[in-house]
Amino acid sequence: MGDRPTPVPLPNSEQFYLENDRGEPYLIQVSWPLHWEDKQTGRGPLPIIYIVDGNALFLTATEAAWRRAAASHFAGGGIIVAIGYPLKGKLYDARRRSFDLTPPTACAPVGYGGADVFLDFIENSVRPAVQARFPQVSLAREALYGHSYGGLLALHALFTRPQSFDCYIASSPSIWWNSLCILHEAKAFVETKKVSHDQSPSLMVSWGSWEQHPPRWADELLDHYEARKRTAAELRMADNALDLCAMLHGCSRLHALIKTEYEGEDHTSVMSCSVSRGLTMFFEDWPFHQSG
């Protein structure tokens, strides 16, 4: 106690570093329910959610999950795993995330297209490392969350390895990237017959209403606003998401498809909405109602 400043502690959490096969380090941040006295006591089965762009979203997701303990429908929470980079003074490593979060294509730009390598790293390195830290906890289900390029990653993971996770959460996915190449994967996914009797995965897609139709800020110059509005129209964040959902509607390989537009949110502000809603539904409202 006293008035001497000290660092702000974050209970029920830890972080560590893992390297991929190329020797590149990743920051792995993990949190678990605030009411746990320790993480070694046998518990479960519990859900776990993996979140990319972890530097920007770990605290947001952790606090959102902890706040649910005061809700009437709290189901015990789950484990949050955020995957990021060793950074100081910033939240994003533009070069590394551009490679890690975009799918491989025949005409991928230089420095992009490493999603499969990154997903292999999550499955073969991150997942076992996290599970080793909770030896007495049994896992019920797993989700993958990503925003923007991360949302594109979540879609690519669903379309190419649908059994890797039980739920894929694509927040404001960059469907526009590389001439809408992800839609070719979506088409192949829809046209492939389901061969397994296991429950199909679910998909959540969301975006902010201001992403495609931004308002003008009070202090914004008209020329700047017009340029920003043109870019928003070209990216078609809402329309692309709606087109994708229409393509996937009724797909037998999906258990549920949930689409949400967050009114009055832009590409940055919508992150807190989608991560809170995504983990809340995945932790507490599972299984989702089956799509018709």
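The backbone N, Cα and C atoms fix where each Cβ goes, and this holds for glycine too.
Small disclaimer: the values here were computed from a predicted structure and weren't measured.
When Cβ atoms from all protein chains are considered, those within 10 Å of R97 (triacetylfusarinine C binding site) total 22, not counting its own. If you look up Swiss-Prot, you'll see R97, S148, Y149, S174, W176, H267 marked as triacetylfusarinine C binding site.
Among the mutagenesis entries in Swiss-Prot is S174 to A, noted as: Decreases activity towards TAFC significantly, tripling the value of KM and reducing Vmax by 50%. If you take the C-beta of S174 (mutagenesis position) and look for same-chain residues 6 or more apart in sequence within under 8 angstroms, you find S148, Y149, G151, L152.
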(request) List the same-chain residues at least 6 positions away in sequence whose Cβ sits under 8 Å from the Cβ of W176 (triacetylfusarinine C binding site), in sequence order, or say none. (result) E234, L235, R236, M237, N240
(message) According to DSSP, collapsed to three classes, what secondary structure does Y149 (triacetylfusarinine C binding site) have?
(response) helix
